[in-house]
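Q: Below: one structure in structure tokens.
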Amino acid sequence: MSFVEDYLTKLQERPTIIENPNILKGSKIFNAIYRVDDFVYIHIQSIKSEDGYNQYNVIEPPRPTHDEMEEIEEKFALSIGDKEPPEDTKEKEKLIRSILDKILLRMRLSVPKEYVIYHFIRDKLYTGSLEPLIRDPYIEDISIPGLGHVYIVHKVFGPMRTSIKFENYEELDNLIVSLSEKSYRPVSHNRPVVDASLPDGSRVNFVYGVDISRRGSNLTVRKFSRVPTSITQLIMFGTLSSMMAAYIWTMLDEGMNLFVCGETASGKTTTLNAITAFIPPNLKIVTIEDTPELTVPHSNWVAEVTRETGGEGTIKLFDLLKAALRQRPNYILVGEIRDKEGNVAFQAMQTGHSVMATFHAANITTLIQRLTGYPIEVPKSYINNLNIALFQTALYDKKGNLIRRVVEVDEIIDIDPVTNDVVYIPAFTYDSVQDKMLFAGKGSSYLIENKIAVKRGIDRRNIGLLYDELQMRSRFLNLLVEKKIFNYYDVWDYILRARQMGLEEAIKYVSNI
């Protein structure tokens, strides 16, 4: 593209052109360009900015002049008139393109027509100056802390400072208002803090106005993946081991209650979404979230989202969770428990509904303190309804790369009648030196030996069969990784096949692919 060549001529040192940034993973020194699409290229540099960040420079086609854009907008408004725009975003884009094609035929422009169309659609339909970051699949998070540069977290290079910059409050406020309106949750001075979803599904938090955000309005975007990360990808990334995944598979087969816990940005929702593929296919699932992130492969899936109106029409997680109990679900999945809906979740467990959720807690002690304290206030006698607590964290490896690891999986057994403490057993622990998940092995799982064995009618002499089954499930998942079966829905299909054929036959089948 000519605009990329124009950019390159202004550089003192020509960067390397690469197809995939992953080839530079672990590199301390880099200067490269990669393509996002025909109109967006990214130049990444290890040259530190004054605030210590590596550089992320967006390369886009030049914009038409301000006067040209004003004229185009006026003509567009006249052309579209009172036409009702289509609901579907892609159909809207088609309509805009067809109108612009006619308008631009009769205009003399300072830039090529396709550049004008790109910028018009980028600004009017999508996310404006942030759109290149939304389109880049290697970005995890986007942060506008106020006036100044936009920052990102890159999947390969970690935190970076972008070339996108806001220099006045009006420009920044206009973006925040525009994006919140496109998210159908508009900000205002009466409602300055809003959680919403962008048109592509990414989760966004808006804080509007200099009166509450001293450096100007701010936003944080957590990028959304259209196809969820699969359990085999998490095994390949090292987030969890195949044995740990096999253990979770076994537990979800038996309707166990499970929380995925960790700090912010530790990958809790990603893991929760990945393990939903282990829930038996013939069960009814209800997902309850503030912003829609969970994607469940099951056909009998009810997806519910809260509604914030600031008045009587507000629907909170608490309301949806109470309603879900009347919908006869087999599994209830809550995007994140943080308030009194946690109490309802434990009542659901008490009445025989299986529940999974994410939760902010770094360890079992913090988990219990938060669950039993204000505002959740779960009675301690209810805590053992939660069978499994999985703890995940984000950390840096020896090369300085950001990685995510499940560092402990605890089985919650009971409440000690003397000390009133929660009794639990760590089923898996993490060895940070070897970067390995350690399974305590045969005889170590209370849930396998005292719940699953009893449920299946297996006597204590034959409990070893359940551990053998764990090994087979682990082997099956390892084979999927070896065969590079990573697509979320493909993995789901192979798990269904294993259910139909039996594990032994499924292992033979995958081995011969």
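Glycine too: its Cβ is placed from the backbone N, Cα and C atoms.
Every position carries its original residue.
The shown structure was predicted, so the numbers you read here are calculated from the model rather than taken from an experiment.
One mutagenesis experiment catalogued in Swiss-Prot, MET69 to Glu, is accompanied by this note: Significantly reduces localization to the membrane; when associated with E-72 and E-76. Annotation of the published mutagenesis ILE72 to Glu in Swiss-Prot: Significantly reduces localization to the membrane; when associated with E-69 and E-76; the original residue is retained in the structure shown. Swiss-Prot lists ASN190 to Glu among its mutagenesis entries, and the accompanying note reads: Does not affect ATPase activity. Shows a reduced ability to form hexamers upon ATP binding; when associated with A-336. Taken from Swiss-Prot, the feature ADP binding site covers THR239, ALA265, GLY267, LYS268, THR269, THR270. LYS268 to Ala appears in Swiss-Prot as a published mutagenesis result, with the remark: 50% decrease in ATP hydrolysis. Decreases ATP binding. Cannot form oligomers. Can complement a deletion mutant. Under the heading Mg(2+) binding site, Swiss-Prot lists THR269, citing experimental evidence as support. For the mutagenesis result ASP290 to Ala, the note given in Swiss-Prot is Does not affect ATP hydrolysis and ATP binding. According to Swiss-Prot, the experimentally introduced change GLU336 to Ala is described as follows: Retains very low ATPase activity. Cannot restore archaellum assembly or swimming in a deletion mutant. Does not affect ATP binding. Forms a stable oligomer after ATP binding. Shows a reduced ability to form hexamers upon ATP binding; when associated with E-190; E-284 or K-307.
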Q: With H, G and I counted as helix, E and B as strand and the rest as coil, say where DSSP puts GLU336 (mutagenesis position).
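A: Strand, per DSSP.
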Q: Taking Cα atoms as reference points, rank the recorded positions ILE72, THR239, LYS268 by distance from ASP290 (mutagenesis position) and give the first.
A: LYS268
Q: Taking the Cα atoms as reference points, how far is GLU336 (mutagenesis position) from THR269 (ADP binding site) in Å?
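A: About 8 Å separates the two Cα atoms.
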Q: Given the recorded positions ASN190, THR239, THR269, THR270, which one has the fewest other C-beta atoms within 10 angstroms of its C-beta?
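A: Comparing Cβ neighbours within 10 Å for the recorded positions ASN190, THR239, THR269, THR270, ASN190 has the fewest.
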Q: Would you mind listing, in sequence order, the residues at least six apart from ALA265 (ADP binding site) in the same chain with a Cβ closer than 8 Å to its Cβ?
A: GLU140, ASP141, VAL153, ARG222, ALA394
Q: Measuring Cα to Cα, tell me the gap between GLY267 (ADP binding site) and ASN190 (mutagenesis position) in whole angstrom.
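A: It is 33 Å, counting Cα to Cα.
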Q: What's the CA-CA gap between ILE72 (mutagenesis position) and ASN190 (mutagenesis position) in angstrom, rounded?
A: 34
Q: Using DSSP and three states only, what is ASN190 (mutagenesis position)?
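A: In three-state terms, ASN190 (mutagenesis position) counts as coil.
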